[in-house]
Amino acid sequence: MSYESGDFDRVVRFDNRLLGSVSHAPHIDTGSTPTGAAGRPQLSLVPDSFDVAPEAEEDQWQERALCAQTDPEAFFPEKGGSTREAKRICQGCEVRDACLEYALAHDERFGIWGGLSERERRRLKRGII
């Protein structure tokens with residue numbers, strides 16, 4: 001179902017009481033059909049279709065990441081612990097670039113992301129690497 005911008009400027013009323021505006025609720029159908037008791041419009045809180053959220057599409061790379069099938073402690077070692085195993089796994093991962101891009105965009109401060117430690121990512125952001 002497509003919506004026009006004017007579709008969400010209506011106010012929802014129930015028994016002549018103001019319930020609020022639907023300006024930010026595209027999933028609420030205030031159409032006149034079907035009607036409920038006493039001919040009042042029936043509200044539906046269920047959308048006609050489900051769209052994949054943009055964030056979900058962007059994060060689908062995580063399902064293909066090799067680290068998803070590995071012990072997370074390798075990627076989040078204790079202070080002073082070795083990061084060698086995690087970096088080795090990252091080298092063969094098909095989503096390494098997407099992982100690093102995500103970590104840089106979301107300012108991930110802990111763990112190995114895209115084959116780089118937090119310190120290495122900071123240096124990369126500053127242009128040192």
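Cβ atoms here come from the backbone N, Cα and C positions, even for glycine.
Taken together, the residues in the domain '4Fe-4S Wbl-type' (66-123) have a mean pLDDT of 94 on the 0 to 100 scale. The domain '4Fe-4S Wbl-type' annotation in Swiss-Prot covers 66-123.
As a published mutagenesis entry, Cys67 to Ala appears in Swiss-Prot alongside the note: Not required to complement filamentous phenotype in depletion experiments. Note on Cys67 (mutagenesis position): other Cβ atoms within 10 Å of its Cβ, all shown chains, come to 20.
Under DSSP, Cys67 (mutagenesis position) is assigned to a helix (H, G or I) in the three-state scheme. For Cys67, Cys90, Cys93, Cys99, the entry in Swiss-Prot reads [4Fe-4S] cluster binding site.
Looking at Swiss-Prot, you'll find the mutagenesis Asp71 to Ala noted as follows: Required to complement filamentous phenotype in depletion experiments. A sphere of 10 angstroms centred on the C-beta of Asp71 (mutagenesis position) encloses 10 other C-beta atoms.
Swiss-Prot lists Cys90 to Ala among its mutagenesis entries, and the accompanying note reads: Required to complement filamentous phenotype in depletion experiments. In the three-state DSSP scheme, Cys90 (mutagenesis position) falls into the helix class.
According to Swiss-Prot, the mutagenesis experiment Cys93 to Ala carries the annotation: Required to complement filamentous phenotype in depletion experiments. Sequence-distant neighbours of Cys93 (mutagenesis position) (same chain, 6+ residues apart, CB-CB distance under 8 A): Ala65, Leu66, Cys67, Cys99, Gly115.
Within the same chain, residues at least six positions away from Leu116 (mutagenesis position) with a Cβ under 8 Å of its Cβ are Leu100, Ala103, Leu124. According to Swiss-Prot, the mutagenesis experiment Leu116 to Pro carries the following note: Partial complementation of filamentous phenotype in depletion experiments.
With a 10 A radius on its CB, Cys90 (mutagenesis position) counts 22 other CB atoms from all the protein chains.
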